[in-house]
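Beneath this line is the structure, given in structure tokens, with notes to follow.
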Amino acid sequence: MGSLGKVNNEIPTKSSGGSKVLVIGGTGYLGKRLVKASLDSGHDTYVMHRPEIGVDIEKVQLLLSFKMQGAHLVSASFDDQRSLVDAVKLVDVVICAISGVHIRSHQILLQLKLVEAIKEAGNVKRFVPSEFGTDPARMENAMEPGRITFDDKMVVRRAIEEAGIPFTYVSANCFAGYFLGGLCQPGYILPSRDHVTLLGDGDKKGVYVDEDDTAAYTLRAIDDPRTLNKTIYVKPPKNVLSQREVVGIWEKYIGKELQKTILSEQDFLATMREQNYAEQVGLTHYYHVCYEGCLSNFEVDDEQEASKLYPDVHYTTVEEYLKRYV
């Protein structure tokens with residue numbers, strides 16, 4: 001197919017609010033939500049796309065829908081450093097949402113090229129790299145092979161900080177779509193009405209965040225001096241729950257108790273080792289959350305927690321989220 005155009009120079013339909021924002025990875029699972037949140041916030045919003053998209057009609061239609069809502073489409077590529085520099089020169093804030101999930105694609109280190117482009121451009125006031133999960137700085141003892149996710153994110157962090165680029169890191173813990181839909185069971189995204197496997201005793205607390213809320217909080221943070229060069233945590237108090245508590249909410253909705261099987265730590269690890277590499281990476285993350293409680297073994301100050309920083313943002317509770325599956 002032909003190009004969508006290097007830049008849509010038409011005036012966005014929404015009034016500009018604050019910084020000009022470039023979203024990279026804007027057609028992805030979280031990226032499309034970041035674009036929507038940016039537009040909804042009134043930001044002059046730019047969405048980067050590859051010069052040629054082939055015949056990926058869904059991606060093209062999504063990009064065109066962004067354009068119709070007032071976004072600028074910017075043609076650039078990680079294989080063309082000059083195009084990256086030109087793209088970031090258009091904006092004040094860069095938000096990157098390229099995939100770091102191995103079952104999709106793991107592209108975290110591509111951001112090193114983006115860091116170089118931002119450094120060369122010299123105009124970016126805030127960079128939000130692709131993180132949005134567990135804080136990698138707290139995972140230095142993570143298990144193989146899943147630790148590669150955290151290690152690579154730390155490589156990018158060091159490059160950002162060594163380059164002197166202003167940043168905000170967003171730790172949004174567990175995506176609700178992946179965790180709540182399957183009642184915290186790996187490999188499931190719809191809740192059963194009959195049976196659930198509890199990981200260990202099912203009592204380790206996780207933190208479950210609606211992806212739209214992650215996007216909304218991120219867009220609030222980009223112009224906030226309180227979040228400059230800091231990590232913010234999306235840890236809404238009503239969403240800090242154990243697997244048993246999540247299951248209990250679901251049981252209340254469907255009016256019955258699920259049959260429960262306990263999966264011991266040893267059996268989980270044995271099963272994990274039988275999977276392919278990409279699956280093992282994801283299962284390692286489940287292990288740290290559900291067996292070790294890595295999301296609830298530390299306290300977060302109010303000035304670093306998103307729902308405290310922005311109390312006017314209504315976040316979706318676990319109860320509200322699960323209701324859609326009834």
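Cβ from N, Cα, C; glycine included.
Original residues only: the substitutions mentioned are not part of this model.
Taken from Swiss-Prot, the feature active site, proton acceptor applies to Lys153. Non-local contacts of Lys153 (active site, proton acceptor) by the CB criterion (under 8 A, 6+ apart in sequence, same chain) comprise Gly100, Ile108, Pro129, Ser130, Glu131, Pro136.
DSSP classifies Thr27 (NADP(+) binding site) as coil under the three-state reduction. Sequence-distant neighbours of Thr27 (NADP(+) binding site) (same chain, 6+ apart, CB under 8 A from its CB) are Val47, His49, Lys59, Leu62, Leu63. Annotation comment: Swiss-Prot describes Gly25, Gly26, Thr27, Gly28, Tyr29, Leu30, Gly31, Arg50, Lys59, Arg157 as NADP(+) binding site.
Annotated substrate binding site per Swiss-Prot: His285, in sequence order. Taken residue by residue with DSSP, His285 (substrate binding site) is part of a helix. Every protein chain considered, the tally of other Cβ atoms within 10 Å of the Cβ of His285 (substrate binding site) stands at 24.
Under its mutagenesis entries, Swiss-Prot includes Met143 to Leu with the note: No effect on enantiospecificity; when associated with V-282; L-286 and M-318. Its own atom aside, the Cβ of Met143 (mutagenesis position) has 16 Cβ atoms within 10 angstroms in the protein chains shown.
For the mutagenesis of Gly282 to Val, Swiss-Prot gives this note: No effect on enantiospecificity; when associated with L-286. No effect on enantiospecificity; when associated with L-143; L-286 and M-318. The structure shown keeps the original residue. The Cβ neighbour count for Gly282 (mutagenesis position), using a 10 Å radius and every protein chain shown, is 20.
The mutagenesis experiment Tyr286 to Leu is recorded by Swiss-Prot, whose note states: No effect on enantiospecificity; when associated with V-282. No effect on enantiospecificity; when associated with L-143; V-282 and M-318. Around the Cβ of Tyr286 (mutagenesis position), a 10 Å sphere holds 21 further Cβ atoms from the protein chains shown.
According to its DSSP assignment, Val318 (mutagenesis position) is helical. As a published mutagenesis entry, Val318 to Met appears in Swiss-Prot alongside the note: No effect on enantiospecificity; when associated with L-143; V-282 and L-286.
Between the C-alpha atoms of Met143 (mutagenesis position) and Tyr29 (NADP(+) binding site), the distance comes to 26 Å.
Spatially, by CA atoms, the binding-site residues Gly25, Tyr29, Gly31 include one closest to Gly282 (mutagenesis position), and that is Tyr29.
Residues within less than 8 Å, Cβ to Cβ, of Gly31 (NADP(+) binding site) and separated from it by at least 6 positions along the same chain comprise Val23, Ile24, Gly25, Ala97, Ile98. Lys59 (NADP(+) binding site) has a Cβ environment of 17 other Cβ atoms inside 10 Å.
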